[in-house]
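Participant: Let me give you the structure first, and then I'll get to my questions.
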Amino acid sequence: MKGFFAGVVAAATLAVASAGDYCGQWDWAKSTNYIVYNNLWNKNAAASGSQCTGVDKISGSTIAWHTSYTWTGGAATEVKSYSNAALVFSKKQIKNIKSIPTKMKYSYSHSSGTFVADVSYDLFTSSTASGSNEYEIMIWLAAYGGAGPISSTGKAIATVTIGSNSFKLYKGPNGSTTVFSFVATKTITNFSADLQKFLSYLTKNQGLPSSQYLITLEAGTEPFVGTNAKMTVSSFSAAVN
């Protein structure tokens with residue numbers, strides 16, 4: 001993957017805004033606990049546009065970052081990117097995970113006009129620690145402008161309350177990967193939860209094998225279309241215990 005190291009070290013507090021935003025399709029910045037990706041994986045689905053991402057601050061296990069973009073024209077129903085902060089962690093089988101505490105506080109702004117995006121966690125599992133994606137578990141904190149998840153039927157298969165938040169659960173395929181999407185029934189901009197509870201629900205009720213390894217944990221935004229849009233994550237933290 002093309003990218004750069006943004007001079008982030010394991011200091012108690014370190015501001016890296018001076019490192020500047022990065023705008024390349026696969027650019028990223030790494031700290032001890034996180035990798036922050038620009039990840040413009042589907043930019044060619046837009047008629048025009050660009051996106052840049054930057055890290056603002058690191059304090060212990062908490063990171064602050066932002067991403068700004070304009071995506072116009074083309075396939076308005078397709079995601080263009082997934083700028084995100086990915087946790088660096090040791091892969092574990094779901095049955096051996098005790099907790100996945102996480103917090104995320106963010107704000108979103110955009111110019112007038114059509115704006116479609118989601119804010120979501122994205123978890124992937126596999127039957128081996130080094131295997132390819134078999135299950136994808138998304139947790140949508142926000143669905144702006146009519147954004148919708150992958151679904152075989154277009155309808156939720158369940159309504160689930162986890163912690164103090166209610167979610168509609170959708171299921172569908174993405175190639176050979178089975179995708180579960182928990183979509184919050186109302187926008188959450190200040191989120192605190194144990195993500196293990198989402199995995200536990202799926203293993204008990206939706207057939208997710210507890211022998212699967214959690215191999216990826218990310219949180220970010222999927223834009224479909226928008227002008228002068230910016231997501232600012234004032235704080236994000238996560239751990240797999």
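Each Cβ is built from the backbone N, Cα and C atoms, and glycine gets one as well.
Heads up, this one's the original sequence, none of the swaps are in it.
Feature table excerpt (Swiss-Prot):
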type	residues	note
MUTAGEN	Glu136 to Asp	Abolishes xyloglucan-degrading endoglucanase activity, but does not affect elicitor activity
ACT_SITE	Glu136	active site
MUTAGEN	Glu222 to Asp	Abolishes xyloglucan-degrading endoglucanase activity, but does not affect elicitor activity
ACT_SITE	Glu222	active site
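So where do these features actually land, and what's packed around them?
Facilitator: According to DSSP, Glu136 (mutagenesis position) sits within a strand segment.
A 10 Å cutoff on Cβ-Cβ distances gives Glu136 (mutagenesis position) a total of 19 other Cβ atoms nearby, all chains included.
Look at Glu222 (mutagenesis position): DSSP puts it in a strand.
Glu222 (mutagenesis position): 25 other CB atoms within 10 A of its CB, across all protein chains.
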Participant: Would you mind reading off the Cα separation of Glu136 (mutagenesis position) from Glu222 (mutagenesis position), to the nearest angstrom?
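Facilitator: It is 15 Å, counting Cα to Cα.
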